[in-house]
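See structure below.
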Amino acid sequence: MEPGPALAWLLLLSLLADCLKAAQSRDFTVKDIIYLHPSTTPYPGGFKCFTCEKAADNYECNRWAPDIYCPRETRYCYTQHTMEVTGNSISVTKRCVPLEECLSTGCRDSEHEGHKVCTSCCEGNICNLPLPRNETDATFATTSPINQTNGHPRCMSVIVSCLWLWLGLML
């Protein structure tokens, strides 16, 4: 057999395998996000979140999420996932939020038809890709301390203590 037809079959099978793999995937990957993140931001520390209101599932939410920056007064990406007891999605809501809306993450059973509602928050650019499905996923993930206080008083006390120690050694 000549190498030409065999190579053509190999390429055709490879293309078919890629098409089948793409057709089966109904979720976004981190690789997809690379195309959503431009190199400039409208303000220092600007970030984006997937945003949608009551989408049917995670795919529909992430697929149609507007590609815009979060308002300056927000800092976190919020996700609320309502699902059946079987785990099938009923609705997905994602948005940019301030700290106050992230203080009650976790899962709870809804009194409405036995549904489960899981809520999560995260800090970072487009960090709300996955859905919270259980207590392990329904967390508040932050990359910086929530209680950020001005560190100068502590630094000053350390500096003064070091100066006193140094002066004591010099005398």
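Numbers here mean position along the shown chain, with the first residue as 1.
A Cβ is built for glycine as well, from the same backbone N, Cα and C atoms used for every other residue.
None of the listed substitutions appears in this model.
Under the heading domain 'UPAR/Ly6', Swiss-Prot lists 47-141. Across all of the domain 'UPAR/Ly6' (47-141), the predicted model scores a mean pLDDT of 93.
One entry in Swiss-Prot concerns the mutagenesis experiment ASN88 to Ala. Its note says: Abolishes binding to LRP6. Sequence-distant neighbours of ASN88 (mutagenesis position): no residue of the same chain at least 6 apart has a C-beta under 8 Å from its C-beta. Following the DSSP three-state reduction, the secondary structure of ASN88 (mutagenesis position) is coil.
For ILE90 (mutagenesis position), applying a Cβ distance below 8 Å and a minimum sequence separation of six or more within one chain yields THR82, MET83, GLU84, HIS115. In Swiss-Prot, a published mutagenesis experiment is listed as ILE90 to Glu, annotated Severely reduces binding to LRP6.
Quoted from Swiss-Prot for the published mutagenesis GLU111 to Arg: Increased binding to LRP6. Cβ neighbour count for GLU111 (mutagenesis position) (all protein chains, 10 Å cutoff from its Cβ): 7. Under the three-state DSSP scheme, GLU111 (mutagenesis position) falls in the coil class.
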